[in-house]
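Going by Swiss-Prot, these are the annotated features:
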- ASN117 to Ala: Retains weak activity (MUTAGEN)
- ARG123 to Ala: Retains 15% of activity (MUTAGEN)
- ARG123, GLY204, VAL224, LEU233: S-adenosyl-L-methionine binding site (BINDING)
- GLU206 to Ala: Loss of activity (MUTAGEN)
- ASN234 to Ala: Loss of activity (MUTAGEN)
Amino acid sequence: MKQIESAKNQKVKDWKKLHTKKERTKTNTFLIEGEHLVEEALKSPGIVKEILVKDETRIPSDLETGIQCYMLSEDAFSAVTETETPQQIAAVCHMPEEKLATARKVLLIDAVQDPGNLGTMIRTADAAGLDAVVLGDGTADAFNGKTLRSAQGSHFHIPVVRRNLPSYVDELKAEGVKVYGTALQNGAPYQEIPQSESFALIVGNEGAGVDAALLEKTDLNLYVPLYGQAESLNVAVAAAILVYHLRG
């Protein structure tokens, strides 16, 4: 194991850069923090590149060959991590391969900008047993630190890929997958829609909703009725209600 004392060490500087999308894209790697996320990443062979700890006892046993471990001083570890009260362990991971096999139950996300909302929806899609999460233009970075923390390891369980949504919707429909949008106008209460063996659900931007051009391509648009005085539901909450209803 290598030890690093200084927060000015070049490795520390390189790891810190992974908080930026530019560096994540350049290196095809990302940083995770906390014991749970590291445990989930280690369940996927070939994902973890480096493990960073403050305490040697935090190093997981039975590591894959080739994973480099570093023990960092308090200052060096704090310089790398993003959370205010960081845990004792972090890891640098390779980006998962963007594989999108034949998907029969899919969540499509159009221009959702809040990383916390995105992470929650990835976690929901994983919990509901969907086949993939597909991100369109304008959607937050899936490997932003807040997105990763909100998803709680679901990035390692379900494909999260970027696609041109209009083109992908056309592909799904050609394969016989029913595509649902989310909109009040020309929409139906979700309770009226039967469960389905295959479906794609599109959820949209927190303020503007799903792009009008996408809504024109859907088979049907759904909404969650509001019975109180709230103007709307959080997009991640609405997505959870609809996904669980559609999948049955």
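The backbone N, Cα and C atoms fix where each Cβ goes, glycine too.
At each noted site, the model still has the original residue.
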Item to complete: Please state how far apart, in Å and to a whole number, the two most distant Cα atoms are among ARG123, GLY204, VAL224, LEU233, the recorded S-adenosyl-L-methionine-binding residues.
Response: 20
Worksheet item: Counting all other Cβ atoms within 10 Å across every protein chain shown, which of the binding-site residues VAL224, LEU233 scores highest?
Response: VAL224
Worksheet item: Name the residues of the same chain, 6+ apart in sequence, whose Cβ is under 8 Å from the Cβ of GLU206 (mutagenesis position)?
Response: VAL112, GLN113, ASP114, ASN117, VAL235
Worksheet item: Around ASN234 (mutagenesis position), how many other CB atoms lie within 10 A of its CB?
Response: 14
Worksheet item: What is the separation, in Å, between the Cα atoms of LEU233 (S-adenosyl-L-methionine binding site) and ARG123 (mutagenesis position)?
Response: 18
Worksheet item: Near ASN234 (mutagenesis position), which of the recorded positions ARG123, GLY204, VAL224 can be found within 10 Å, Cα to Cα?
Response: none
Worksheet entry | Rounded Cα separation (Å) that holds between VAL224 (S-adenosyl-L-methionine binding site) and ARG123 (mutagenesis position) | 20
Item to complete: Give the number of CB atoms, excluding that of ASN117 (mutagenesis position) itself, located within 10 Å of its CB.
Response: 23
